[in-house]
Amino acid sequence: MSIPETQKGVIFYESHGKLEYKDIPVPKPKANELLINVKYSGVCHTDLHAWHGDWPLPVKLPLVGGHEGAGVVVGMGENVKGWKIGDYAGIKWLNGSCMACEYCELGNESNCPHADLSGYTHDGSFQQYATADAVQAAHIPQGTDLAQVAPILCAGITVYKALKSANLMAGHWVAISGAAGGLGSLAVQYAKAMGYRVLGIDGGEGKEELFRSIGGEVFIDFTKEKDIVGAVLKATDGGAHGVINVSVSEAAIEASTRYVRANGTTVLVGMPAGAKCCSDVFNQVVKSISIVGSYVGNRADTREALDFFARGLVKSPIKVVGLSTLPEIYEKMEKGQIVGRYVVDTSK
């Protein structure tokens, strides 16, 4: 298979610097890596943080962002096993880990101190060819719609793992804060498929319509409802059994600690820059509330999340645009105007 020397990609050279759509070199895979011809990539709010450089974790510069890449294996290093040319493969946030530390041995690879992160410490999927550690790359079934599956590789895996972390049972109420965004819209569908009743919180044009179209039961528009806590308590007859916080709002996180049910769990997923998690200690102790963080997912979570997708239980509400339009997508993200998930076609 002929592999070009150069390719189109979006790169920036300094934090919040110009996003340049230009010709860049095609990377060479290391001994343990795949070279993937990326066809489509989802665009995640984390990509915006990587560009802004506003998280406490240092970003590689210059950087090609992106960590929801779906494509075809076109090359591999000499030590790679279990893959062949032509396989469908996914590039995840966790590009690689050491597989030898205590975290990796327990299946918590995302907590590996040597983790390599796509679109953050490792050039990601906003280019036509990208590399990924063969152990962590996602196996995608042949014939899968690569545009549709791209958001599952981060957003889907992340919310699926978060729902597992909430320790819910069928029939329980789960509140999803940020329910109509890229992560939230998938969380609604995974929650429904897992047998939960879904309450969504979001605000803005078209968001309630999207929420209801994917099976959500109760929607609360924070731009219209002044008492979010009271509204959730009333709708769920005492509070949500679990909360999945995917919004990037510190106030939303604090509110979730007040509308979660006694003995319930609020799961933190979204990471607003510089935000703190504030919970009234008396309320937390007396109600026996758990507050936990959930950070992407491991290889088993990946396999399970992709299985839900393959069986038609979840579908990404996507809008496909050209990779060259990435700066415009970031602008929409900064203004909170994203409904569903944008996916970029690397050929445009």
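Quick reminder: no glycine exception, Cβ is built from N, Cα and C everywhere.
Substitutions noted, but not modelled.
Listed in Swiss-Prot:
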{"type": "BINDING", "residues": "C44, H67, E68, C154", "note": "Zn(2+) 1 binding site"}
{"type": "BINDING", "residues": "H45, T46, H49, G181, G182, L183, D202, K207, F222, V269, M271, S294, V296, R341", "note": "NAD(+) binding site"}
{"type": "BINDING", "residues": "C98, C101, C104, C112", "note": "Zn(2+) 2 binding site"}
{"type": "MUTAGEN", "residues": "H45 to R", "note": "Decreases dissociation constants by 4-fold for NAD(+) and 2-fold for NADH, while turnover numbers were decreased by 4-fold for ethanol oxidation and 6-fold for acetaldehyde reduction"}
{"type": "MUTAGEN", "residues": "T46 to S", "note": "Has the same pattern of activity as the wild-type enzyme for linear primary alcohols"}
{"type": "MUTAGEN", "residues": "W55 to M", "note": "Has lowered reactivity with primary and secondary alcohols"}
{"type": "MUTAGEN", "residues": "W93 to A", "note": "Has an inverted specificity pattern for primary alcohols, being 3- and 10-fold more active on hexanol and 350- and 540-fold less active on ethanol. Also acquires weak activity on branched chain alcohols and cyclohexanol"}
{"type": "MUTAGEN", "residues": "M271 to L", "note": "Produces a 7 to 10-fold increase in reactivity with butanol, pentanol, and hexanol"}
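Fewest Cβ neighbours within 10 Å among the recorded positions C98, C154, M271: this applies to C98. Put simply, W93 (mutagenesis position) is 10 Å from C44 (Zn(2+) 1 binding site) when counted between their Cα atoms.
Its Cβ placed at the centre, C104 (Zn(2+) 2 binding site) has 20 other Cβ atoms within 10 Å. When the recorded positions W55, E68, C101, C104, C112 are screened for a C-alpha within 10 angstroms of the C-alpha of H49 (NAD(+) binding site), the residues that qualify, in sequence order, are W55. Rounded to a whole number, the C-alpha distance linking C104 (Zn(2+) 2 binding site) with V296 (NAD(+) binding site) is 14 angstrom.
DSSP assigns D202 (NAD(+) binding site) to a strand. Each of the binding-site residues C44, C112 was ranked by the number of other C-beta atoms within 10 Å, and first place falls to C44. Close to the recorded Zn(2+) 1 site, the chain also has S41, G42, V43, T46, D47, G66, G69, K92, W93, S118, G119, S125, P151, L153, A155: residues not among C44, H67, E68, C154 whose Cβ is within 8 Å of the site's Cβ mean position. Highest Cβ count within 10 Å among the recorded positions H45, H49, H67: H67.
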